[in-house]
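S.K.: This structure is in structure tokens; I'll ask about it shortly.
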Amino acid sequence: MAAPRGRPKKDLTMEDLTAKISQLTVENRELRKALGSTADPRDRPLTATEKEAQLTATVGALSAAAAKKIEARVRTIFSKVVTQKQVDDALKGLSLRIDVCMSDGGTAKPPPGANNRRRRGASTTRAGVDD
């Protein structure tokens, strides 16, 4: 059996608890401010909804890339067959291994410096200019 601790917990008063809550509130505010001011916006924590949205988008992109590759291979097989029996035989022995990556679907993330380009200046009107 474990030995009891040397000193018992002291009962906190209402003032102590209020002071502790205000201290924790200030710390929480400072931490949130520090999180919001990170240099890279991708470093912030994701919410569950954002994670789920990215997961769904990634699965969709990879599925689309895989579907294109599967269709291409099946079309190749079907181009060689003429009769229904040949189709049945070809499909019976069909086994595919597909490798997909995000760059296959065209949905790969842009390079890090892609958003740092300068935008074109806004065009100005010549309404007040006399020719």
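Even glycines carry a Cβ here, placed using N, Cα and C.
When I checked Swiss-Prot for this same protein, it listed these features:
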type    : residues     : note
MUTAGEN : Leu17 to Ala : Does not affect homooligomerization; does not affect ability to inhibit host CGAS
MUTAGEN : Ile21 to Ala : Decreased homooligomerization, formation of DNA-induced phase separation and ability to inhibit host CGAS
MUTAGEN : Leu24 to Ala : Decreased homooligomerization, formation of DNA-induced phase separation and ability to inhibit host CGAS
MUTAGEN : Glu27 to Ala : Does not affect homooligomerization; does not affect ability to inhibit host CGAS
MUTAGEN : Asn28 to Ala : Decreased homooligomerization, formation of DNA-induced phase separation and ability to inhibit host CGAS
MUTAGEN : Ile70 to Ala : Does not affect DNA-binding; does not affect ability to inhibit host CGAS
MUTAGEN : Val74 to Ala : Does not affect DNA-binding; does not affect ability to inhibit host CGAS
MUTAGEN : Val87 to Ala : Does not affect DNA-binding; does not affect ability to inhibit host CGAS
MUTAGEN : Arg97 to Ala : Decreased DNA-binding and ability to inhibit host CGAS
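Help me see these features in their spatial surroundings.
M.R.: Non-local neighbourhood of Leu17 (mutagenesis position): empty, since no residue in the same chain at least six residues away has a C-beta under 8 Å from its C-beta.
For Ile21 (mutagenesis position), applying a Cβ distance below 8 Å and a minimum sequence separation of six or more within one chain yields no residues.
Summarising the environment of Leu24 (mutagenesis position), the number of other Cβ atoms within 10 Å of its Cβ, over all protein chains shown, is 10. In the three-state DSSP assignment, the secondary structure recorded for Leu24 (mutagenesis position) is helix.
For Glu27 (mutagenesis position), no same-chain residue that is 6 or more apart in sequence has a Cβ closer than 8 Å to its Cβ.
A helical conformation is recorded for Ile70 (mutagenesis position) in the three-state DSSP classification.
For Val74 (mutagenesis position), the same-chain residues 6+ apart in sequence whose C-beta sits under 8 angstroms from its C-beta are Leu94.
Mapped onto three states, the DSSP output places Val87 (mutagenesis position) in helix. For Val87 (mutagenesis position), the Cβ neighbour count at a 10 Å cut-off comes to 13, with all displayed protein chains included.
Note: Arg97 (mutagenesis position) has no non-local neighbours, i.e. no same-chain residues 6+ apart with C-beta under 8 A of its own C-beta.
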S.K.: May I ask for the distance between Val87 (mutagenesis position) and Ile70 (mutagenesis position), taken between their Cα atoms and rounded to an integer number of Å?
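M.R.: Spelling it out, the Cα of Val87 (mutagenesis position) and the Cα of Ile70 (mutagenesis position) are 16 Å apart.
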